[in-house]
Amino acid sequence: MGEKPGTRVFKKSSPNCKLTVYLGKRDFVDHLDKVDPVDGVVLVDPDYLKDRKVFVTLTCAFRYGREDLDVLGLSFRKDLFIATYQAFPPVPNPPRPPTRLQDRLLRKLGQHAHPFFFTIPQNLPCSVTLQPGPEDTGKACGVDFEIRAFCAKSLEEKSHKRNSVRLVIRKVQFAPEKPGPQPSAETTRHFLMSDRSLHLEASLDKELYYHGEPLNVNVHVTNNSTKTVKKIKVSVRQYADICLFSTAQYKCPVAQLEQDDQVSPSSTFCKVYTITPLLSDNREKRGLALDGKLKHEDTNLASSTIVKEGANKEVLGILVSYRVKVKLVVSRGGDVSVELPFVLMHPKPHDHIPLPRPQSAAPETDVPVDTNLIEFDTNYATDDDIVFEDFARLRLKGMKDDDYDDQLC
């Protein structure tokens with residue numbers, strides 16, 4: 001009988017190993033009515049701290065331009081949210097009681113460990129990365145959340161990468177428990193100089209799909225016209241609403257299917273088409289919205305964004321949606337089409353069950369995982385199941401970490 005798995009805690013140290021941040025998770029779920037709180041612990045070397053303070057910041061930023069173009073003080077980045085927490089010495093206000101995880105970490109790490117706590121506002125966007133082009137370098141565009149811990153006499157004092165800890169977390173959403181109604185759409189096209197029509201009806205078998213799941217598109221055509229339907233095209237399109245200084249919408253096909261199914265005049269046609277949107281088929285498309293990712297980890301197409309009813313429509317960031325388009329290619333022009341909106345997301349994981357591996361992830365033989373698990377002895381029986389794991393990433397062969405501040409001790 002195997003041992004009970006321990007509580008996994010992520011840790012990351014500054015390059016000089018004087019400061020270490022501990023977090024219970026890297027993904028924080030937006031439940032629409034609330035967002036998981038960010039609770040962690042920072043451990044500092046007292047000889048290094050001296051008379052300085054320990055600060056922790058949480059930043060949500062939208063990078064909308066290449067990092068190598070940040071010149072002359074002009075940055076293609078907008079901070080959507082910044083919060084600061086003074087972990088040590090504690091502020092005079094009544095301290096917030098530590099969470100259960102923080103309490104266990106404080107007992108295990110000792111007197112030089114200090115808790116910090118953040119509440120993520122509900123109106124902030126989820127983590128989304130825009131897929132870079134083959135020649136793009138530096139940080140990818142998109143929305144990300146970053147925690148930074150450092151020692152300084154004041155917030156205005158400039159901190160250096162060597163003595164600070166920076167780690168990226170994600171704000172995510174999971175599929176709702178109750179999906180919406182089955183999507184369906186229909187249209188009738190009347191042609192010039194004719195009273196006979198072409199009717200198209202399409203539907204999906206459900207509204208909610210998980211990443212990697214095929215979509216079944218039911219197409220029904222009633223052709224009472226004198227024209228012939230030469231082809232039927234089915235495509236899945238991703239729509240990304242970029243809300244920053246102004247709102248712009250970008251669409252990108254992520255799956256396409258074309259069949260030479262003909263529908264003659266005065267006849268009917270019915271068929272179910274199966275199509276699957278996958279990131280693996282869209283690796284070269286620059287600007288495609290992907291789920292926010294930690295560096296050198298694989299990911300998937302961006303999940304649909306769910307906005308709470310009555311929420312502020314002017315939320316800054318990237319709002320993602322999907323539609324299936326069914327198009328009839330008609331002889332002598334006059335094509336007919338309909339669109340079916342649907343939701344593409346990850347299922348809500350059960351407690352203590354990790355998020356399923358992305359469908360587009362590389363084989364395990366190609367992506368060695370450096371978890372560097374460390375388990376410490378303790379006198380507290382309730383703390384025996386804590387397992388510390390470096391805030392590591394999946395290393396891809398042939399790639400190296402070019403950010404000095406991402407090196408782990």
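Cβ atoms are placed via backbone N, Cα and C, with glycine included.
At each noted position, the model has the original residue.
A mutagenesis experiment is reported in Swiss-Prot for this position, K11 to A, and the note states: Abolishes interaction with CHUK; when associated with A-12; A-230 and A-231. In the three-state DSSP assignment, the secondary structure recorded for K11 (mutagenesis position) is strand.
Per Swiss-Prot, mutagenesis K12 to A is noted as: Abolishes interaction with CHUK; when associated with A-11; A-230 and A-231.
The 10 Å shell around the Cβ of V54 (mutagenesis position) contains 21 further Cβ atoms across the protein chains shown. In Swiss-Prot, the entry for mutagenesis V54 to A states: Inhibits internalization of CXCR4; no effect on interaction with CXCR4. The structure shown retains the original residue.
The C-beta environment of K230 (mutagenesis position), restricted to residues of the same chain at least 6 apart in sequence and closer than 8 Å, consists of D260, Q262, V329, V330, S331. Record note (Swiss-Prot) on the mutagenesis of K230 to A: Abolishes interaction with CHUK; when associated with A-11; A-12 and A-231.
Quoted from Swiss-Prot, the note attached to the mutagenesis of K231 to A states: Abolishes interaction with CHUK; when associated with A-11; A-12 and A-230. Long-range neighbours of K231 (mutagenesis position) (same chain, six or more residues apart, CB within less than 8 Å of its CB): E258, Q259, D260, D261, Q262, L328, V329.
Where Swiss-Prot documents S360 to A or D as a mutagenesis experiment, the accompanying text is: Reduces interaction with CHUK; when associated with A-382.
A mutagenesis experiment is reported in Swiss-Prot for this position, T382 to A or D, and the note states: Reduces interaction with CHUK; when associated with A-360.
Under the heading of mutagenesis, Swiss-Prot lists T382 to A and annotates it as follows: Loss of phosphorylation.
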K11 (mutagenesis position): tally of other CB atoms within 10 A of its CB: 24
